[in-house]
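Undergrad: Can you read through this structure? Questions will come right after.
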Amino acid sequence: MATTFSASVSMQATSLATTTRISFQKPVLVSNHGRTNLSFNLSRTRLSISCAAKQETVEKVSEIVKKQLSLKDDQQVVAETKFVDLGADSLDTVEIVMGLEEEFGIQMAEEKAQKIATVEQAAELIEELMQAKK
């Protein structure tokens, strides 16, 4: 966690070899809540921070996607992988969502499920729903 007031903050993830340096003009609180990836989108008037889903959730989702689409074991499926790039159509996506719901013990609202296009989006929604269950 980092707090800064009109200063710079430098963060380095232990698993990554990169360092991110950011300069802020207003008070900002940064916390990664146990996630390994933080990304910062800076514009002149605002800062938005998006966090990738936990790696273990992404890996589980990737395995389920590979299983549902009958992909080979050596087929690479990562967080940024789009279902359509794997050859999935709308019916395949419905089957993926059903598999995810069963595996994680959750129910996805249809309007949210229809917006899922990547492994990471699925993982983030799953984490959101699991957190809401607590």
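Note: Cβ is positioned from N, Cα and C throughout, glycine not excepted.
Sequence unchanged from the original; the noted substitutions are absent.
Okay, these came from Swiss-Prot:
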DOMAIN    55-130  domain 'Carrier'
VARIANT   Ala17 to Val  In ACL1.C2
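Help me understand the surroundings of these features in the structure.
TA: For the domain 'Carrier' (55-130), the model's pLDDT averages out at 95.
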Undergrad: When DSSP states are grouped into helix, strand and coil, how many residues of the domain 'Carrier' (55-130) land in each?
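TA: Tallying H, G and I as helix, E and B as strand, the rest coil: 48 helix, 2 strand, 26 coil.
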